[in-house]
Amino acid sequence: MKHLDYIHEVPSNCDYGTEDRSIYLTFDDGPNPHCTPEILDVLAEYGVPATFFVIGTYAKSQPELIRRIVAEGHEVANHTMTHPDLSTCGPHEVEREIVEASEAIIAACPQAAVRHIRAPYGVWSEEALTRSASAGLTAIHWSADPRDWSRPGANAIVDAVLDSVRPGAIVLLHDGCPPDESGALTGLRDQTLMALSRIVPALHERGFAIRPLPPHH
């Protein structure tokens with residue numbers, strides 16, 4: 001039986017490889033009407049792609065943001081329906097969280113191709129990996145985590161990313177909050193936004209290419 005696992009860096013045998021120093025930007029816990037549009041504006045300013053791991057309940061309540069993400073050339077991926085710790089969920093609940101989130105994304109934007117999933121809190125169980133694979137989703141973790149959700153300051157976020165990235169790195173950032181937190185507050189991700197506007201040009205100056213996550217089979 002094939003052992004299931006998640007991907008925390010993109011290996012050199014994938015579509016882009018690491019010869020061109022590829023980096024992959026990802027955002028969790030959106031879409032959020034106060035944060036996601038500004039994140040998208042910065043990405044558009046620099047012409048770089050990202051993958052948004054969205055929560056299904058937010059996809060249902062903010063379908064226009066799902067459509068905008070896709071229309072602007074980014075990927076929408078699965079971050080479960082309600083953001084539970086999947087390791088505490090039974091098999092049927094795990095399956096429901098995964099399947100309903102993908103359905104919510106497609107309902108919001110039929111053009112969306114849901115190919116990837118990230119477990120809430122980065123907590124993967126064998127059940128979550130198995131159910132994700134059964135749903136045709138590749139499990140994606142991360143290799144660079146500046147813990148921007150803790151609001152350490154824009155400088156700290158920038159430094160943490162630049163200090164930890166290498167070719168193939170998957171960078172974790174946030175454009176929202178889980179449903180059990182106050183995710184609708186204006187300014188919630190202002191530090192992430194400020195940091196992003198510095199991270200992208202700094203990565204380019206270091207010779208990195210920011211690319212969309214390649215498909216995995």
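The backbone N, Cα and C atoms fix where each Cβ goes, and this holds for glycine too.
Owing to the predicted nature of the structure, the values given are computational and were not obtained by experimental measurement.
Here Swiss-Prot describes Val10 to Met as a natural variant; the accompanying note says: In strain: 41.
Residues annotated as domain 'NodB homology' in Swiss-Prot: 21-211.
Annotation comment: Swiss-Prot describes Asp28 as active site, proton acceptor, evidence class similarity to another entry. Its Cβ placed at the centre, Asp28 (active site, proton acceptor) has 26 other Cβ atoms within 10 Å.
Where Swiss-Prot documents Ala59 to Thr as a natural variant, the accompanying text is: In strain: 41. Ala59 (variant position) carries a helical DSSP state (H, G or I). Every protein chain shown contributes to the tally, and the Cβ of Ala59 (variant position) ends up with 30 other Cβ atoms within 10 Å.
Per Swiss-Prot, the feature divalent metal cation binding site maps to His79, His83. Long-range C-beta contacts of His79 (divalent metal cation binding site), restricted to its own chain and to partners at least six residues apart, with a cutoff below 8 Å, comprise Asp28, Asp29, Phe53, Val54, Ile55, Gly56, Ala101, Ile117, Arg118, Pro120.
Counting only residues at least six positions away in the same chain, the Cβ atoms of Thr51, Phe53, Glu75, Ala77, Asn78, Leu137, Thr138, Ala139, Ile140, Leu213 sit under 8 Å from the Cβ of His116 (variant position). In Swiss-Prot, a natural variant is listed as His116 to Arg, annotated with the note In strain: 41.
Among the features that Swiss-Prot reports, active site, proton donor is placed at His174, with the record citing similarity to another entry. Annotation note: His174 (active site, proton donor) sits in a strand segment as assigned by DSSP. Counting Cβ atoms from all protein chains shown, His174 (active site, proton donor) has 24 others lying within 10 Å of its own Cβ.
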Distance [Cα-Cα, Å, rounded] between Val10 (variant position) and Ala59 (variant position): 27
Integer mean pLDDT for the domain 'NodB homology' (21-211): 96
His83 (divalent metal cation binding site) to His174 (active site, proton donor) - Cα separation in whole Å: 14
